[in-house]
Amino acid sequence: MIAMLTVLLYLGLILEPRTAVQAGHLPKPIIWAEPGSVIAAYTSVITWCQGSWEAQYYHLYKEKSVNPWDTQVPLETRNKAKFNIPSMTTSYAGIYKCYYESAAGFSEHSDAMELVMTGAYENPSLSVYPSSNVTSGVSISFSCSSSIVFGRFILIQEGKHGLSWTLDSQHQANQPSYATFVLDAVTPNHNGTFRCYGYFRNEPQVWSKPSNSLDLMISETKDQSSTPTEDGLETYQKILIGVLVSFLLLFFLLLFLILIGYQYGHKKKANASVKNTQSENNAELNSWNPQNEDPQGIVYAQVKPSRLQKDTACKETQDVTYAQLCIRTQEQNNS
């Protein structure tokens, strides 16, 4: 009887916090690992759990564990806590969740985070067909093989995209285990470094050493799209700007030539008007020469008064008398 009560009490202590967590109404926290969730053996890693400002304790829960794996008080910011793993080993590999508690109760569990340890086994070999340098739209295949009979292989793209593919291993007589990853219609998003790992089914978070790296370079096809690329648009804009500038320069040059021609014509017309005025105001000297000249002829004079106009700036005028001489012979007079 005492033993039964002890068992029931033990189960109550275990189930009570889990029931409170499951029934929690506080927002669930966020969990992540630094420097990442795939950690080489014997290196340190920090697991972070970020929740509410009212949190009093943060609990880290590992899958297949009965009690919280670790409990930490919040940092000075009070909205998160960190859990240190000084040296990564197989015992730390697994799936983790976190939650927090406050005066209002327990929060929900965070999303699951898989913490993987690499380096437990020898590395597999990675190859690519037909080439690591292909054009966009081509299908390629990665082959990951190992002398160790792994249960599965995983292909990982390192970098910002962080894509991964997992396949069950296949077996042949001369090749104990391998997996072929086919990527259909690759795009520039697949550019990057690829590695593969092997692991056993019963320990999915304990991987082998990383394979050799392969750098994949995907280039655009020449006729991939009828729309201009960014470089094409930039070139088109430069050409358009150049044409517009040329038209503006021609327009201003033509306008300048028109103004010059107009000023030249106006000046020429003004000069002609001045000459005509001077011709009308000046007296003309008319002479008449008879056909038969006689040294003894009589000279007649015809006087025509006129006024010489000087510059308009001068107000005084002078009278000038012009004489027109007419020479006639005596013989003409007698007649």
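Glycine is no exception: its Cβ is also placed from the backbone N, Cα and C atoms.
Pulled from Swiss-Prot:
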DOMAIN    42-125  domain 'Ig-like C2-type 1'
DOMAIN    124-212  domain 'Ig-like C2-type 2'
MUTAGEN   Tyr300 to Phe  Partially suppresses inhibition of mast cell activation. Abolishes inhibition of mast cell activation; when associated with F-322
MUTAGEN   Tyr322 to Phe  Partially suppresses inhibition of mast cell activation. Abolishes inhibition of mast cell activation; when associated with F-300
For the domain 'Ig-like C2-type 2' (124-212), what's the model's average pLDDT? 91
DSSP helix/strand/coil residue counts for the domain 'Ig-like C2-type 1' (42-125): 0 helix, 40 strand, 44 coil
